[in-house]
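J.: Below: one structure in C-alpha cells.
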Amino acid sequence: MEENLISMREDHSFHVRYRMEASCLELALEGERLCKSGDCRAGVSFFEAAVQVGTEDLKTLSAIYSQLGNAYFYLHDYAKALEYHHHDLTLARTIGDQLGEAKASGNLGNTLKVLGNFDEAIVCCQRHLDISRELNDKVGEARALYNLGNVYHAKGKSFGCPGPQDVGEFPEEVRDALQAAVDFYEENLSLVTALGDRAAQGRAFGNLGNTHYLLGNFRDAVIAHEQRLLIAKEFGDKAAERRAYSNLGNAYIFLGEFETASEYYKKTLLLARQLKDRAVEAQSCYSLGNTYTLLQDYEKAIDYHLKHLAIAQELNDRIGEGRACWSLGNAYTALGNHDQAMHFAEKHLEISREVGDKSGELTARLNLSDLQMVLGLSYSTNNSIMSENTEIDSSLNGVRPKLGRRHSMENMELMKLTPEKVQNWNSEILAKQKPLIAKPSAKLLFVNRLKGKKYKTNSSTKVLQDASNSIDHRIPNSQRKISADTIGDEGFFDLLSRFQSNRMDDQRCCLQEKNCHTASTTTSSTPPKMMLKTSSVPVVSPNTDEFLDLLASSQSRRLDDQRASFSNLPGLRLTQNSQSVLSHLMTNDNKEADEDFFDILVKCQGSRLDDQRCAPPPATTKGPTVPDEDFFSLILRSQGKRMDEQRVLLQRDQNRDTDFGLKDFLQNNALLEFKNSGKKSADH
C-alpha cells in the first residue's frame, strides 16, 4: 500500500512537472510565432509569460532569452534587449554552449552598436567571429564579419557628422573606421559568395557601396550598387531596388554626371509611387529638384521642389518644408524672380525660427539681406521684412504643419563668405550672448544645484543639508560669494567627488558604516560628519581612507548584485539534478575563463551602469521627406562658384586700406548679381 502511494506521488509530480514544461514551451512557441508574423509586442507578452512559468531546460531558457532580446530590439527597447542578451550569454557560457555563446555575443554587439557603444560592440562581435572560426561555422563567421562591418560603418558615420563636411573629407579616425568597415564587408562578401547566399551578397554589396560613397570612392560605390540592383531584381525586392537607384543617383551626382543621376532619381520616383511611399516620393522629388538646379534647368527644378513642398505639408514635415523653401528661393533667384525668392526666403526664416535651427536662420537672413540689397530695401536684424504684392502658386496652399523634430539646415551657408563678412554677420545679426564662464564662486552653486542640496550658514560652518523634497533652492545673496582662495580647483573636485559618493550612497545601497556615531542603520541622505567643512580648514578630510573603503565596498556589492547568477536568472527553476549539474560545471571546469569573455561582461556592466546613471542621448530625428544622403555640399559649392564667377574683383584703393566696408562690398556684388541674373532669366 505504501509503495503504491509513493508511486502515485511520483507519477503526480511527473505529470505536474510535464504540464508546467509544456506550458512554458507552448508559450514560448506562440511568442515565436507572433514575432515571426510581425506582432512583436504580443510575442513579448508570451515570452515574458513563459519566463514567469519557468523551465528546468537550460537550452530552452537560453532560446527564450535570445528571442526576447531580439523582440525587444525590434521594439527599440534596447535596455531590455541588452538585459536578455546578457542573460543568454551568461547561461550559454555556463552550460558550455559555444554556438549559443557566439550568437549571444553577436546579438549583444548589435544592441551595443545601436546604443552608440561602438568599442564594446566591437569586442562582442569579435568574440562572435573568434568562436565561429574555432567551430568552423562558416555561416556564423559570415554574420560576424557583416556585424563588424556594420559597427565600424556606424562608428565612422557617427564621428563624421559634426558639420557640413564634403563626402570623403573626414578626420583620420573616421577614415580608419570606414576603411575597416570596407575590409570586413569585403571579407563577408567573399565568404557568402562561396556559400552561394545571394541575399547576403545583396546586403554586402549595398553596405559596401554606401561605405565607398562616404569615403569618396564613387566609382567603387557605383560598381557595388549596380550589383545590389541586379540581386534586388532577382528577388523582386522593390524596396531594395528603389534604394539602389537612389544610391546610384547620389554617386553619379558626385561624379558630375548629372544627367545620369537624374535618370536614376526618376526610376526611384517611379518605384516610390508604385510602393505608395509618400515620404520616399518626396525625397525623390527633392533630389530631382537639386539635380536640375545643378543642370541649371531651374524651371524643372522649381516644379520638383514644389511637389516636394506639397508632400512635406501633407505629411506635416516642417523640416522638409523648410528645405523646400530654401531650394525654391535659390531657384527663383537664379531665374531673376526676386519677389518669389524673397517670399520663400522669408518662409525659410520663419520655419528655421520655429524649429530652433540657428544655422538655417542665419542662412535665411543672409539670403534675405542679399535679395533686399538687390531690390534696394533696408534690412532689419530683428524682424523679417515681408515682401509685398507677392502671389504664390495655388499648389503651395495647405494646412500649416506641426513642429518638426530635428534641425534640418545644420551649419549651412548659401554662398562663400569673406572672413570680414562672417565676422560682421556674427556680431551684428546673431543675438549677442555673454560667454558662459564658470567662476570659482559658481562652482559650488553648480554642484549644489546638481545634487539638489543647499548651503546653510551656522556661524562660521557651512553644512550640506538635505533638500531632496524641495523643488527649487536658491542661495541667499549673502552666502553666494565664496572667494577663489577658500576653495581651489583641488578642493572643488574633492567636494564634487564627495557629493557624487553621497549620491551613490543615497540611491544604491545601505552602507554598514564602521565607527559611525549615528544610531540609525537605515540609508540616510544626510552626509556623514566627515563632510563638515569650515572655510578655514583644508577640504581634504583625515577620514578619506575610511570613506574610500566604504565607497569601494558599496561599489563591489552593487556590482555583485547586478552580475548574473543562477539564482537570479529569470525563468530558471533549479531542482536537485539541475543544481548538481550547474555546480559541477562551475567547480570542476578545468578550462580557464577566457579574458575576452570577462571583458565583454565588464563592458556590458559598464553599459548598464551608464544607462542607469544618466539620461540617454537624444534620439536622432530627421525629416521624413528629406533624404538621408543629402548632397548639400555640392549644391553649395556650385552656388558659390556661380556667385564667384558673377562677382567682380575689387581694386583696393591705396589710400583706403580698411575703409572699404561690408556694406560697400555687398552693394557692389548685389548689383552685379542682379544684372547677371537678369541675363540668365532672359536666356531661359
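Note that Cβ sites are derived from N, Cα and C of the backbone, with glycine treated the same way.
Don't look for the substitutions in this one, it keeps the originals.
Per Swiss-Prot, GDP binding site is recorded for ARG608, ARG613, ARG642, ARG647, and the stated evidence type is similarity to another entry. Residues or ranges marked as domain 'GoLoco 1' by Swiss-Prot: 489-511. Taken from Swiss-Prot, the feature domain 'GoLoco 2' applies to 544-566. Under the heading domain 'GoLoco 3', Swiss-Prot lists 594-616. Quoted from Swiss-Prot, the note on mutagenesis experiment ARG228 to Ala is: Abolishes location at mitotic spindle poles; when associated with A-243. Here the residue is the original one, but Swiss-Prot notes a mutagenesis experiment at this spot, ARG228 to Glu: Strongly reduces interaction with INSC. Abolishes interaction with INSC; when associated with R-290. The annotation that Swiss-Prot gives for the mutagenesis experiment ARG243 to Ala reads: Abolishes location at mitotic spindle poles; when associated with A-228. One entry in Swiss-Prot concerns the mutagenesis experiment ASN290 to Arg. Its note says: Abolishes interaction with INSC; when associated with E-228.
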J.: Cα-Cα separation of ARG228 (mutagenesis position) and ARG243 (mutagenesis position), in Å?
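T.: A Cα-Cα distance of 9 Å.
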J.: A 10 Å Cβ contact count, applied to the mutagenesis positions ARG228, ARG243: which residue has the minimum?
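T.: So among ARG228, ARG243, the mutagenesis positions given, the one with the fewest Cβ atoms within 10 Å is ARG243.
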J.: Whole-number Å distance between the CA of ASN290 (mutagenesis position) and the CA of ARG243 (mutagenesis position)?
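T.: Between the Cα atoms of ASN290 (mutagenesis position) and ARG243 (mutagenesis position), the distance comes to 18 Å.
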J.: For the domain 'GoLoco 2' (544-566), what's the mean pLDDT in this predicted model?
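T.: Mean per-residue confidence for the domain 'GoLoco 2' (544-566): 62 out of 100.
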J.: Looking only at DSSP and grouping its letters into three states, which state does ARG228 (mutagenesis position) belong to?
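T.: ARG228 (mutagenesis position) sits in a helix per DSSP.
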J.: So how many other Cβ atoms are close to ASN290 (mutagenesis position), meaning within 10 Å of its Cβ?
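T.: Counting Cβ neighbours of ASN290 (mutagenesis position) within 10 Å gives 29.
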